[in-house]
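Enquirer: My structure is below; once you've seen it, I'll send some questions.
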Amino acid sequence: MASSSSSLAFSLSLLLALILCFSPTQSYKTIGKGYRLVSIEESPDGGFIGYLQVKQKNKIYGSDITTLRLFVKHETDSRLRVHITDAKQQRWEVPYNLLPREQPPQVGKVIGKSRKSPITVQEISGSELIFSYTTDPFTFAVKRRSNHETLFNTTSSLVFKDQYLEISTSLPKEASLYGLGENSQANGIKLVPNEPYTLYTEDVSAINLNTDLYGSHPMYMDLRNVGGKAYAHAVLLLNSNGMDVFYRGDSLTYKVIGGVFDFYFIAGPSPLNVVDQYTQLIGRPAPMPYWSLGFHQCRWGYHNLSVVEDVVDNYKKAKIPLDVIWNDDDHMDGHKDFTLNPVAYPRAKLLAFLDKIHKIGMKYIVINDPGIGVNASYGTFQRAMAADVFIKYEGKPFLAQVWPGPVYFPDFLNPKTVSWWGDEIKRFHDLVPIDGLWIDMNEVSNFCSGLCTIPEGKQCPSGEGPGWVCCLDCKNITKTRWDDPPYKINATGVVAPVGFKTIATSATHYNGVREYDAHSIYGFSETIATHKGLLNVQGKRPFILSRSTFVGSGQYAAHWTGDNQGTWQSLQVSISTMLNFGIFGVPMVGSDICGFYPQPTEELCNRWIEVGAFYPFSRDHANYYSPRQELYQWDTVADSARNALGMRYKILPFLYTLNYEAHMTGAPIARPLFFSFPEYTECYGNSRQFLLGSSFMISPVLEQGKTEVEALFPPGSWYHMFDMTQAVVSKNGKRVTLPAPLNFVNVHLYQNTILPTQQGGLISKDARTTPFSLVIAFPAGASEGYATGKLYLDEDELPEMKLGNGQSTYVDFYASVGNGTMKMWSQVKEGKFALSKGWVIEKVSVLGLRGAGQVSEIQINGSPMTKKIEVSSKEHTYVIGLEDEEENKSVMVEVRGLEMLVGKDFNMSWKMGIN
């Protein structure tokens, strides 16, 4: 469950850190004198292998590793890998079976002919990225061939010890950096100099700003404007060990407590190119079922099935869309995974309820935590013990405490665990036909710290007071260097011990892997096992929501941003967190709408649903101890929900097409403005607005008491989606103050776009059966223009999202205006599926046409229209208009009553009267 213990846990960690008197993380200007390159070899696979010798040993943070092996390879035209490890012994790396990628040559294997002692600067050139190096001391730089910019330049000494690795790069001050998460960034999406960015998965509430949270993504995007042209690149340090990354504006320093340096440099040069190339490496985002793009409702505290039934009924009565109803652990028997409470959720009644909602297209999802209750009569525990699947400490299962009380944690690096987990999912699915799984507390969260035993003679937990207070008998574990490493990362923002409120870092996984190394991939490994289990059981496209994430998690799961607050600041922060996860390759993301705790105000919940209706993953979720906050609880919030979610359900075909685009190219569903306008530097720090796709912009109210919003409009024409006669024309880009009364959100569509929509509905299944419309946006008042759009449709629960299976259709839409003629046409790939559904385009709305809007000689597929249709035109009004008054007149033309088949190529044209 989304743990309400988070704020308490954070306070306890702070107190413990103060009690134990942990000194602040030490900062050394220089640790040693680095390494020299003593030889370099060319390998048959096109890479280069070098050997580095330490120049001067020291004992700061441990002994230096004397000899290092350098491996450099241009893996693709746009990706360069730089891998540095111990030359003599294999070191921990992110497992290749979890994150498949090319493996460097084996350590110690000599390849090729050595070129001894080259003292001059050398270069290894690729298509776009150039690797250059010096030999004594060894440094390296990565440059872009096309504009000669240095992207990465190791200016200070390389440090490589068993438990401390350090490397730095210089940066131009004009660079804009994004990423290095998961982190709630109070200052927005753009990284702020002189803030430490700690990467180590923790159950720390997202209300705690600028600290390490649930996921670890050691990747950043660097966007620079060079001579008026934008260039973006990315740097990934693929390492699962805890690390601090210090960004000082003109430099960036990594301080890592284990593993290897495994750098990947991604060339770009556009932000979209970057995520395409990045997800080509880490895995394309998972395809999501259509229903998952609908609205979701959850709460910790739906005490029995009757409450859940009432929630579903009340959404229907309020005419607020709802696709998915969720259970936190209220459905469980004693908080135990894969169980059902026989009193609160009797199986027969639950099955009848699920049969009812499944028939109308609704879905049901429940929570699952990794901790398995230590209970001899509990079947899941019995089978786990028999299969020997738990993480060990000194040969015995490591004991912790979570909601069921004493628990053991499954080791998802063990193949036997994956099989056992899949079997438990099947058993539960046979018991309750769930439609997805929500995996929580998988950082891993533990209510205790250290080595614990179950107390004799007393119940744990006692059943009195909060369930998150540790009731085991525990003692600190500091006897090994894995529990007390020489360098203290800034864990939880207070330099807490790395094993605090989680698994002891000297515990062991399969094949002797230490928790110290594998800690931050626990949630990732659980996600992969859960995905495999659901796929095998359902045979459908899995839907998984995970709190903890790592590099590559987006290939399997969606993410929500954890335990946020019902505050205006949490609302603001939700946008930058969402945008960061799009860059990380996890595009299906959102925050708890209205906040997890405490109770939001009515005004805040109004404004939050106006933002959250456009999160890729849109869910209202609340804490056990907070008052009810379903969207129908306030009349004004219900109005805002019907308005904002009504728009979401109309654009579901567009969102689903973005889901397909994300799966094929990694493109985020929700994007910062600079993704579409990288040359417009005003966008670089904007975290108060966002785009869906390339051209659908949301400009919400984010402050209390405001009834207008100042929105940034990049250059071009923008049309309001709630009243398409309203337009903003921004020649060079400008900020515009727009009215935004309580139940109103500003949503604009950019020029040169064709947007497919449907009529909406209260459930996505119903909305999907309605006729299509196309909104075509040209530059306002243009006598010539061009627009494009896309539409992807399929049988949405098929495991794969692709063309070629006979159950999907892809359409490219085009439109042009010129010489007094408006034309639009489609090019359909594999139209059979769309034709089988009978989908038609019933209406076309064309925005920005120059003139009076007179329409004549409408033709479809080369023949005059004989069917009676309705044509109307309205003149645009401008919030900010064209500067040339003679061109200031433009119109919206709508043609209704069409029956153009989505699954068949068509062309349509008409003549226009121009005044």
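Any Cβ shown, glycine's included, is placed from N, Cα and C.
Keep in mind the model shows the original residues, not the substituted ones.
Model, not experiment: these values are computed from the prediction.
Straight out of Swiss-Prot:
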ACT_SITE  Asp440  active site
ACT_SITE  Glu443  active site
ACT_SITE  Asp563  active site, proton donor
MUTAGEN   Glu630 to Lys  In axy3.1; Loss of activity and altered xyloglucan composition
Enquirer: Using the alpha carbons only, what distance in Å do you get between Glu443 (active site) and Glu630 (mutagenesis position) once rounded?
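Expert: So the Cα of Glu630 (mutagenesis position) lies 28 Å away from that of Glu443 (active site).
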Enquirer: What is the interatomic distance between the Cα atoms of Glu630 (mutagenesis position) and the residue listed as 'active site, proton donor', given in whole Å?
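Expert: Spelling it out, the Cα of Glu630 (mutagenesis position) and the Cα of the residue listed as 'active site, proton donor' are 17 Å apart.
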Enquirer: What kind of secondary structure is Asp440 (active site) part of, going by DSSP in three states?
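Expert: SS state of Asp440 (active site) = coil.
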Enquirer: So if I draw a 10 Å sphere around the Cβ of Glu443 (active site), how many other Cβ atoms end up inside it?
Expert: 28
Enquirer: Return one of helix, strand or coil for Asp563 (active site, proton donor), based on DSSP.
Expert: coil
Enquirer: Glu630 (mutagenesis position) has how many other Cβ neighbours within 10 Å of its own Cβ?
Expert: 23
Enquirer: Just to verify a number: CA distance, Asp440 (active site) to the residue listed as 'active site, proton donor', in angstrom, no decimals.
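Expert: Rounded to a whole number, the Cα-Cα distance is 11 Å.
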Enquirer: Enter the number of other CB atoms within 10 angstroms of the CB of Asp440 (active site).
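Expert: A count of 27.
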Enquirer: For Asp563 (active site, proton donor), what is the tally of other C-beta atoms lying within 10 angstroms of its C-beta?
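Expert: 28, counting other Cβ atoms within 10 Å of Asp563 (active site, proton donor).
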